[in-house]
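Participant: Quick one: the structure is below, questions incoming.
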Amino acid sequence: MFERTSKPAFVENICVESMRCPKSAVTMRNEELLFSNGTTNKMNGALDHSDQPDPDAIKMFVGQIPRSWSEKELKDLFEPYGAVYQINVLRDRSQNPPQSKGCCFVTFYTRKAALEAQNALHNIKTLPGMHHPIQMKPADSEKSNAVEDRKLFIGMVSKKCNENDIRVMFSPFGQIEECRILRGPDGLSRGCAFVTFSTRAMAQNAIKAMHQSQTMEGCSSPIVVKFADTQKDKEQRRLQQQLAQQMQQLNTATWGNLTGLGGLTPQYLALLQQATTPSNLGAFSGIQQMAGMNALQLQNLATLAAAAAAAQTSATTTNVNPLSTTASALGALTSPVAASTANSSAGAAMNSLTSLGTLQGLAGATVGLNNINALAGTVNIAQMLSGMAALNGGLGATGLTNGTAGTMDALTQAYSGIQQYAAAALPTLYSQSLLQQQSAAGSQKEGPEGANLFIYHLPQEFGDQDILQMFMPFGNVISAKVFIDKQTNLSKCFGFVSYDNPVSAQAAIQAMNGFQIGMKRLKVQLKRSKNDSKPY
């Protein structure tokens, strides 16, 4: 029989503290822990070691071992790499008898033996009955002097060098525990190596002395010496790559939504380029009187600039008054709208297409921002825009129904593109329009039929102001509301946006439905009418 003393409890407490695991997870078999005289079994089977391991010895955690294995079988596994001081199998004491958890701690007498065992077993050897290779790494209690803190990556190494050459090169800086050249499947050097020193200070000295110190044979750049990437560094780099990919997708989606004008895009880019030239800066001072325009008028401002340029070009060749030409051109926009009052939905669709063709023709002309001054000083802007406003209204009940989807797609592209590029080219007016719409944030005022949107999958951090700013580029927003859970005071991730016209709502749907923000894609659709749920 084995003698029971207080020593097992003492050893168990030490193990619990050093292993950082629940006390119930640590147990030792008394017959392997104690002899009848109470002395501790070091399980090394050797007489040339003292009672304690070397000061720099490492306690290793070993996972993926069979649950049926005992300390004796584990000892046979580890002893080929060096004398074993102690093996502790982690057991589940909630079971009777306690069952192995499939992992253990092993302490060798020397640090070298532990590292050799790790190099030979970790992610390499798979034990009988296991599906994954052994996992062997320093225990948490050893992290203060972890290998990753002393391991160097050596780049731009001559492919003619072997491990001995690297050891000779770095041995002046301290004791080298491991030196390994990275090789490909063909066994040839990849031109880089890993060197592990006994202490971090030695590794730091090697970096200071060797980094960029020489260019080795066959290398295009000086030698690179730095700390090897840790697992944390690798995970962080992977997350950064994922974030970069998401940002690239977001940028692609953003520009994809902003380029809905198709062939008209170059003309609007020309508008932006001309707006940034010093000769055009004076043009903005003459249009401050337009600051009171609503978003619908602002939406068509770029078209007016194009019309003015077209009129000026026509005047130089035909001696016609530029402003009268502009007025007649804009009249082409208003006349089809008047005709669209007919009862025929097909006629309304054709009139809308005619208006769109005129709009595109005007926008396609060479843009001259300096003409806006003359246009602002001579012609009533509100009157000239009234025809285009009527176009919005004329599409309210007729143009949005009865098979005019193709027309609406084209109108959506034209309106959304003009709005966004005009906003970029005329920041003063756009900022004033933004101030006029601030009261829309948080309100629940509804617009006309077909002008109210329901937005799903909003980021939880989005508020009323965020959703307002997101949907303002497509028209005059009269209300924007994100719904909040009254219990948690957190967003429910959906909201409503209402415009003063259906065209703006369709433009927002075309541009923002499916738009990705972070890990979410917005779902934007028309809000159901209250009458939809009524049977009569």
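Placement of Cβ uses the backbone N, Cα and C atoms for every residue, glycine included.
No noted substitution is present; original residues retained.
Remember, predicted model here, so these are calculated numbers, not experimental data.
So Swiss-Prot lists the following for this protein:
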DOMAIN    58-141  domain 'RRM 1'
MUTAGEN   F105 to L  Does not reduce RNA-binding. Strongly reduces RNA-binding; when associated with L-194
DOMAIN    150-230  domain 'RRM 2'
MUTAGEN   F194 to L  Reduces slightly RNA-binding. Strongly reduces RNA-binding; when associated with L-105
DOMAIN    451-529  domain 'RRM 3'
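Thinking about packing and proximity, how do these listed features fit into the structure?
Facilitator: When pLDDT values are averaged over the domain 'RRM 1' (58-141), the model yields 92.
DSSP assigns F105 (mutagenesis position) to a strand segment in the three-state reduction. Other Cβ atoms within 10 Å of the Cβ of F105 (mutagenesis position) number 20 in total over all chains.
In the three-state DSSP scheme, F194 (mutagenesis position) is classed as strand. All protein chains included, F194 (mutagenesis position) registers 15 other Cβ atoms within 10 Å of its own Cβ.
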Participant: Tell me the Cα distance separating F194 (mutagenesis position) from F105 (mutagenesis position), rounded to the nearest angstrom.
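Facilitator: F105 (mutagenesis position) and F194 (mutagenesis position) have their Cα atoms 26 Å apart.
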